[in-house]
Amino acid sequence: MKNRFYYNLIIKRLYTRSGGLRKPQKVTNDPESINRKVYWCFEHKPVKRTIINLIYSHNELKIFSNLLNHPTVGSSLIHELSLDGPYTAFFPSNEAMQLINIESFNKLYNDENKLSEFVLNHVTKEYWLYRDLYGSSYQPWLMYNEKREAPEKLRNLLNNDLIVKIEGEFKHCNHSIYLNGSKIIRPNMKCHNGVVHIVDKPIIF
């Protein structure tokens, strides 16, 4: 009887120290409830890095990051992409940058105006997560209070249009999103001043 008393006391303390709950709460399998909890857990998590921090730290953006080291326009590009935004960027991976032949790349790097245009053509205003490009079906989000329709095009920082094309079905997980023919291969890298998606080809006008 005495052992039973101590057993109950220990169990009681365990429940008390586990979040202060003496009565364990029932677990739900309701998808909507789970989605809300996951949303609040991750959507509102603060992010300290900026887009510039991400460019210099991500292994898939090493070649692209070299463009920001340009002696003439590099500092102005860094300044612009460090502002509050929010921005949505579609930066080409190392493999994508290698699609540009050496001669063309050297011409691009040696022409400061073309270099600046090349970088800014990959950046748009506003905050577009991958799901928003497909059309958000859940609400409310952190920055928007209503459902967002999938855009037909986005306007970049140079006022050029990025045509959004969707292939496949989101619910079947066989979908792809293209911007001017460049496919998003790594989405939703959130930053303090926006979000970055990596694409498989440079966006060239």
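Using N, Cα and C of the backbone, Cβ positions are placed for all residues, glycine too.
Modelled residues match the original; the substitutions are not represented.
Model confidence over the domain 'FAS1' (48-203) stands at 87, taken as the mean pLDDT rounded to a whole number. Positions annotated as domain 'FAS1' by Swiss-Prot, on the basis of sequence analysis: 48-203.
Quoted from Swiss-Prot, the note on the mutagenesis of His44 to Ala is: No effect on catalytic activity. 50% reduction in catalytic activity; when associated with A-58, A-70, A-79, A-122, A-172, A-175, A-192 and A-197.
Under the heading of mutagenesis, Swiss-Prot lists His122 to Ala and annotates it as follows: 50% reduction in catalytic activity. 50% reduction in catalytic activity; when associated with A-44, A-58, A-70, A-79, A-172, A-175, A-192 and A-197. Listed in sequence order, Ala89, Phe90, Phe91, Pro92, Asn156, Pro202, Ile203 are the same-chain residues at least 6 apart in sequence whose CB falls under 8 Å from the CB of His122 (mutagenesis position).
According to Swiss-Prot, the experimentally introduced change His172 to Ala is described as follows: 50% reduction in catalytic activity. 50% reduction in catalytic activity; when associated with A-44, A-58, A-70, A-79, A-122, A-175, A-192 and A-197.
Quoted from Swiss-Prot, the note on mutagenesis experiment His192 to Ala is: No effect on catalytic activity. 50% reduction in catalytic activity; when associated with A-44, A-58, A-70, A-79, A-122, A-172, A-175 and A-197. Secondary structure from DSSP puts His192 (mutagenesis position) in coil.
Recorded in Swiss-Prot as a mutagenesis result, His197 to Ala carries the remark: 50% reduction in catalytic activity. 50% reduction in catalytic activity; when associated with A-44, A-58, A-70, A-79, A-122, A-172, A-175 and A-192. DSSP assigns His197 (mutagenesis position) to a strand in the three-state reduction.
Cβ-based crowding with a 10 Å cutoff singles out His197 as the top-ranked of the mutagenesis positions His192, His197.
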